[in-house]
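Colleague: Okay, so Swiss-Prot annotates it like this:
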type    : residues                               : note
DOMAIN  : 24-254                                 : domain 'Phosphagen kinase C-terminal'
BINDING : 27-31, His92, Arg125, 176-180, 207-212 : ATP binding site
MUTAGEN : Glu121 to Ala                          : Stabilizes quantity of CtsR to an extent comparable to that observed for the mcsB deletion, indicating a loss of protein phosphorylation activity of McsB in vivo
MUTAGEN : Tyr210 to Ala                          : Stabilizes quantity of CtsR to an extent a little lower to that observed for the mcsB deletion, indicating a decrease of protein phosphorylation activity of McsB in vivo
MUTAGEN : Arg272 to Ala                          : Stabilizes quantity of CtsR to an extent a little lower to that observed for the mcsB deletion, indicating a decrease of protein phosphorylation activity of McsB in vivo
Amino acid sequence: MSLKHFIQDALSSWMKQKGPESDIVLSSRIRLARNFEHIRFPTRYSNEEASSIIQQFEDQFSEQEIPGIGKFVLIRMNDAQPLEKRVLVEKHLISPNLTESPFGGCLLSENEEVSVMLNEEDHIRIQCLFPGFQLLEAMKAANQVDDWIEEKVDYAFNEQRGYLTSCPTNVGTGLRASVMMHLPALVLTRQINRIIPAINQLGLVVRGIYGEGSEAVGNIFQISNQITLGKSEQDIVEDLNSVAAQLIEQERSAREAIYQTSKIELEDRVYRSYGVLSNCRMIESKETAKCLSDVRLGIDLGIIKGLSSNILNELMILTQPGFLQQYSGGALRPNERDIRRAALIRERLHLEMNGKRQEDESI
């Protein structure tokens, strides 16, 4: 299993599954920050120390298997081309920060559900991604990977403070739990403007699709905990679970209200966006995200039939600049990317609809 295995498909195998509440919650993520006890933090360690971390993971964890999760393979960042690294970021397998780490690495499970980032902000960052609303399941998997690593690594841990991390905001549990949610109706009704400040007051933070500093394009929001100290892992996950459940309910109510009061306007918006995606000859990534959001809403409300939301998950990744260029075989100028993106969307939508039509005719 090589790097090519992880960059050739837009959809990770876990993304092809339908999780609970997947019309609103695209994915659930658990991330655990850990550090070696006897090695200085990445802000201060030497090149030799950084290299020793990668080497230990290559020797002791690469090509090893966890029951129920699968085999892992180690990818060194300095072995990957810039475009390949960008694709891994766009698939949410690694962070943008890791791509800039000269001694960075990533231990990836075959199904891409688990990634262990090495020499990022901390020595070790365990990430588990599950489809739909499955925070508790993701937490269970993260703990399993954490225990597996701890069998061979002594973690930096303090009885009073918990796990020690490079950034003080991660000290304690070292846990970041997050859900990625598609909230178009709350945006359309502008309820999101009062909901975000209320969420922030609960010790949670709302970000865009690629985390800190990113914009919520395509009405996709990432909601995560901010506090890691003074609360148990279970409390952190349960608090986020509770808020996400309320958001699901509010989004469903807003969708129902729009459908009941502005059905024609909503259908017009959905079909216009579908028309753009089906027929455009050039399209930028931001407009693509907006149109994909409208079409996804149309599918979820039964306005558009014969189109799977899975195709939209695929297009979300496939139309990002890195994947688009990787798919096209090399670097593209911005206008070339817009032309290629439009062609790719048309091809995939027409292929999907034709496949559905043939399926219906054969029944």
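Including glycine, each Cβ sits where the backbone N, Cα and C put it.
Original residues only: the substitutions mentioned are not part of this model.
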Colleague: Determine, from DSSP, whether Ser27 (ATP binding site) sits in helix, strand or coil.
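Modeller: The residue in question, Ser27 (ATP binding site), is strand (DSSP, three-state).
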Colleague: What Cα-Cα separation, expressed in whole Å, is found between Ser178 (ATP binding site) and Arg272 (mutagenesis position)?
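Modeller: If we compare the Cα positions of Ser178 (ATP binding site) and Arg272 (mutagenesis position), the gap is 32 Å.
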Colleague: Give the helix, strand or coil assignment DSSP yields for Glu121 (mutagenesis position).
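Modeller: Note: Glu121 (mutagenesis position) is coil by DSSP, not helix or strand.
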Colleague: Give, as a single whole number between 0 and 100, the mean pLDDT over the domain 'Phosphagen kinase C-terminal' (24-254).
Modeller: 93
Colleague: Which of these recorded positions has the least crowded Cβ, counting other Cβ atoms within 10 Å: Arg125, Arg207, Arg272?
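Modeller: Candidates: the recorded positions Arg125, Arg207, Arg272. Fewest Cβ atoms within 10 Å: Arg272.
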Colleague: Measure the Cβ-based neighbour count of Ser27 (ATP binding site), defined as the other Cβ atoms within 10 Å of its Cβ.
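Modeller: Excluding its own Cβ, Ser27 (ATP binding site) sees 23 Cβ atoms within 10 Å.
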Colleague: Under 8 Å between C-beta atoms and at least six apart in sequence, can you list the same-chain neighbours of Ile30 (ATP binding site), or say none if there are none?
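Modeller: Result: Ile126, Gln127, Cys128, Leu135, Ala138, Met139, Ala141, Ala142, Leu175, Arg176, Ala177, Val237.
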Colleague: For Glu121 (mutagenesis position), which residues of its chain lie six or more apart in sequence with Cβ-Cβ distance below 8 Å?
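Modeller: Within the chain, Glu121 (mutagenesis position) has Cβ neighbours under 8 Å at Ala33, Pro42, Asn97, Thr165, Ser166, Cys167.
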Colleague: Between the Cα atoms of Ser27 (ATP binding site) and Arg272 (mutagenesis position), what distance do you get, rounded to the nearest Å?
Modeller: 27
